[in-house]
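Have a look at the structure below before the remarks.
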Amino acid sequence: MKMNPIVELFIKDFTKEVMEENAAIFAGAGLSMSVGYVSWAKLLEPIAQEIGLDVNKENDLVSLAQYYCNENQGNRGRINQIILDEFSRKVDLTENHKILARLPIHTYWTTNYDRLIEKALEEENKIADVKYTVKQLATTKVKRDAVVYKMHGDVEHPSEAVLIKDDYEKYSIKMDPYIKALSGDLVSKTFLFVGFSFTDPNLDYILSRVRSAYERDQRRHYCLIKKEERRPDELEADFEYRVRKQELFISDLSRFNIKTIVLNNYNEITEILQRIENNIKTKTVFLSGSAVEYNHWETEHAEQFIHQLSKELIRKDFNIVSGFGLGVGSFVINGVLEELYMNQGTIDDDRLILRPFPQGKKGEEQWDKYRRDMITRTGVSIFLYGNKIDKGQVVKAKGVQSEFNISFEQNNYVVPVGATGYIAKDLWNKVNEEFETYYPGADARMKKLFGELNNEALSIEELINTIIEFVEILSN
């Protein structure tokens, strides 16, 4: 779905930052509230009642928590228990949490006490190095995939959580290493603030420090907020006041070079994150295929075709995932390595991911899992040839068919190159007959290019150019 130009530009720019590993996420309370956790105001409602205040009339909840402690001789035990009870509840992750965990982002900051970010990363089989004490900053978890900085503490240690006014006043001394770490990330990374209200005194202090140091050279950051809507029975004047206040708030964020993306509803956050994820995934191609013979192709020409196709995909900045299919995989490797080593002068492990299939009976039982693991990393699946030897006869490879089914199930764009024959031709016929199902809304150019993928009269160069042009349209 096409969004307004400001959102489209943000998606394009932030996708680039994620792919270049310059992106970071700052998650606020709004992200956690979407799973069913109550707001901070609702959490403190019984505390306010106990000291004779109405939480609905209080804007400064940090001071409210401090008042409660003052009235109880500095004892915050009940508040600690409320935090533990609320944020220890088992809840389901939202799609936003899942997408944020799937993205190739390695830095997450949050003021939330809950463990939703860690849980989301764990479900993606990523190792999270969680930090919520000063001492933890000095250690590094082995083979970590992401660092989660919980600058206000963790639910399992509520007595240490940053909560009352005293905590905020002492933060710059007690938690100074966190201030320095966040300041450094704000300088070197592009942040996306999600579910954040920017009322936190600590973040305001850190942003001000960065602004003072860099003035007009601050790095661009982004935040997603929902535009104000008129409440039932709200006076027009009150609504206009809130709208004006939001306009001034957005203008103030620009002092810190934070670009605000205003949304009509919170569902748009999921749509935007899905677009970013899809943009990233379509830059990684799954090459599916196996062959003991190559249809009308001479073996030498087929090997050259696979070699050159892989090389050209890398040259066009696509990454490749392959299962090392017989008669295909080795030529994929050669093409990729030639482009990376000979022409680009470097070999990056992310550019080619190989997942050779396990052998033996036990391995066969794991093949579906292996296929899903490979394909989930990609956004486009290209299918070549697809044959094997079975009982001395050349037969169509069911494994390539399985990879097609999984690819479509996981919303990958499927690109069967029918001109290579065998299963690939069967798959091309299937997609061609139901083109609108596989490519809804595709224009005449895409339809024409797809038709050319079945043209056996094309030269190797012409067929490769057609594949590349088709895949580039998908990635854009």
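Positions of Cβ are set from backbone N, Cα and C atoms, glycine also.
None of the noted substitutions appears here; every position holds its original residue.
Sequence annotations record features per position, and here Swiss-Prot assigns active site, proton acceptor to His152 based on a curator's inference. A sphere of 10 angstroms centred on the C-beta of His152 (mutagenesis position) encloses 20 other C-beta atoms.
Around the Cβ of Ala23 (NAD(+) binding site), the number of neighbouring Cβ atoms within 10 Å comes to 22. The NAD(+) binding site annotation in Swiss-Prot covers Ala23, Asp114, His152, and the record cites similarity to another entry as its basis.
Look at Swiss-Prot and you will find Gly289, Ser290, Leu326, Phe357, Arg371, Lys388, Gly399, Glu403 tagged as 3'cADPR binding site, backed by experimental evidence. Within its own chain, Ser290 (3'cADPR binding site) has Gly325, Leu326, Gly327, Val328, Tyr385, Gly386, Asn387, Lys388, Ala397, Gly399, Val400 as residues 6 or more apart in sequence whose C-beta sits under 8 angstroms from its own. Secondary structure at Ser290 (3'cADPR binding site), taken from DSSP and collapsed to helix, strand or coil, is strand.
Sequence annotations record features per position, and here Swiss-Prot assigns domain 'Deacetylase sirtuin-type' to 4-283 based on sequence analysis.
Within 10 Å of the C-beta of Asn112 (mutagenesis position) we count 24 further C-beta atoms, all protein chains included. In Swiss-Prot, a mutagenesis experiment is listed as Asn112 to Ala, annotated with the note No longer confers resistance to phage. Loss of NAD(+) hydrolase activity, no longer binds NAD(+), oligomerizes correctly. No change in NAD(+) levels during SPO1 infection, still dimerizes in response to signal.
Under the DSSP three-state reduction, His152 (mutagenesis position) is assigned to coil, being neither helix nor strand. Experimental mutagenesis is annotated in Swiss-Prot for His152 to Ala, with the remark: Loss of NAD(+) hydrolase activity, does not oligomerize correctly.
Taking Cβ-Cβ distances under 8 Å and a sequence separation of 6 or more, the neighbours of Arg371 (mutagenesis position) in its chain are Gly323, Gly399, Ser402, Glu403, Ile406. For the mutagenesis experiment Arg371 to Ala, the note given by Swiss-Prot reads: No resistance to phage SPO1, no oligomerization in absence of signal, a little bit of dimer seen in response to signal.
Taking the Cα of Gly289 (3'cADPR binding site) as the reference point, the closest of the recorded positions Ala23, Asn112, Asp114, His152 is Ala23. Other Cβ atoms within 10 Å of the Cβ of Glu403 (3'cADPR binding site) number 29 in total over all chains.
Annotated pair His152 (mutagenesis position) and Asn112 (mutagenesis position), C-alpha to C-alpha distance, rounded: 7 Å. Site extent for NAD(+): the farthest pair of Cα atoms among Ala23, Asp114, His152 sits 22 Å apart.
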